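Taken verbatim from Swiss-Prot:
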- Trp385, Gln386, Asn387, Trp388, Asn389, Ile390, Pro391, Val392, His393, Tyr401, Arg415, Tyr488: acyl-CoA binding site (BINDING)
- His426 to Ala: Impairs the ability to synthesize triacylglycerols, as well as retinyl and wax esters, in an in vitro acyltransferase assay (MUTAGEN)
- His426: active site (ACT_SITE)
Amino acid sequence: MGDRGGAGSSRRRRTGSRVSVQGGSGPKVEEDEVRDAAVSPDLGAGGDAPAPAPAPAHTRDKDGRTSVGDGYWDLRCHRLQDSLFSSDSGFSNYRGILNWCVVMLILSNARLFLENLIKYGILVDPIQVVSLFLKDPYSWPAPCVIIASNIFVVAAFQIEKRLAVGALTEQMGLLLHVVNLATIICFPAAVALLVESITPVGSVFALASYSIMFLKLYSYRDVNLWCRQRRVKAKAVSTGKKVSGAAAQQAVSYPDNLTYRDLYYFIFAPTLCYELNFPRSPRIRKRFLLRRVLEMLFFTQLQVGLIQQWMVPTIQNSMKPFKDMDYSRIIERLLKLAVPNHLIWLIFFYWFFHSCLNAVAELLQFGDREFYRDWWNAESVTYFWQNWNIPVHKWCIRHFYKPMLRHGSSKWVARTGVFLTSAFFHEYLVSVPLRMFRLWAFTAMMAQVPLAWIVGRFFQGNYGNAAVWVTLIIGQPVAVLMYVHDYYVLNYDAPVGV
């Protein structure tokens, strides 16, 4: 009986072996499962020897898929593995969830858009935008102030010309540059505060233009000073690297760079840092330029529409909770304002740093197009400020941070000095046009110093990135509401909320 059972078992093993050979075209996993099934213990008919379950006959259909023939199903269908959402699984393809988030975002904002239209109607009025720039159609103070900035450009050029030939001493040249740069800061501010016909929006454009001019001429003065110092040491200066061919013939050295053509190219170039030889693109790409111009036009209209249709009603309805000091309503209005404010800020970033600066760079064949880096991946506040506005960051490092380190300042003092400078310009561009000084923008910028330490100390990785996004989404609406509230209190009666 036992011998018969053993013989039967042997025959069954050979049969299982034969099936696995016939199905040899299948994957190795299937062969292992057949082999495991053949040797798995089971009681035979006589109970004196293990009898394996018959292995399934695996075959391939014409499409190459595995099909199961006659026999029992596989005994093993589980293996050691983690759930996909577990960190140990190594799974990282969440594209479908990302698409779901985008769909939910679109649907949520579509509901807000419809709610806004039903509640307020269509508020977009392109003609009204003109009144933001001009009170009197016969008085154009802001454009006149911007045109007058050429006086300071010519003054800086003439100072450098005389320094190059030795007609001025370095001390006298420094004094004249300080006077010129100080006037650049004070002159437009005086116009914005004293001329009644200039509008707040016109003042912002004028002050922004003069602030850019200040940074450019500061860099122009520094680079020419470095060239003179190098010339004194080496008796011959060439700031560019030695190259051969046509590039070598086009390279400019000091003082040959002191021309109006060179200076005005720098004034219009999308950079704040002066060089004697800028990288140049070989040609103007017309299709690329056309795309950027169309983006500029489209996003300009989109920003104006969102401000008129979405932000203005929300801000107006936020005045009464501020007046009544209704904190729960203030928080609700703050969160309601955060969405359109942040969306407009993101659109402005793309419009200015990608569309506008690339369009200007393409026209001037300016080769360095790194106007921003991946600030959206910032895991710290410091990384965000270092990567979202590259022209300003380069200027701060080159003309402020490193000179302070060379003069013996610590890194912490130098960083604080950079934030102080940035805080001054933020307050300058907000308080002067509104003709009120509340220091909200200055305080917000200086608060970035302890905030950077807190985020860097307690938040890492994705949590740090989330903390940066929260400060961007919530922080800006707070400043906007503070200034708008104070401006309405000073100039108008607070409107009653709807």
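Placement of Cβ uses the backbone N, Cα and C atoms for every residue, glycine included.
Features recorded in Swiss-Prot, as mapped to the structure shown.
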residue : record                : DSSP (3 states)
Trp385  : acyl-CoA binding site : helix
Pro391  : acyl-CoA binding site : helix
Arg415  : acyl-CoA binding site : helix
His426  : mutagenesis position  : helix
10 Å Cβ neighbour count around Asn387 (acyl-CoA binding site)?
16
Could you tell me the maximum Cα-Cα distance in Å between the residues recorded as binding acyl-CoA, namely Trp385, Gln386, Asn387, Trp388, Asn389, Ile390, Pro391, Val392, His393, Tyr401, Arg415, Tyr488, rounded to a whole number?
39
In sequence order, which residues at least six apart in the same chain have a CB under 8 Å from the CB of Arg415 (acyl-CoA binding site)?
Tyr401, Val449
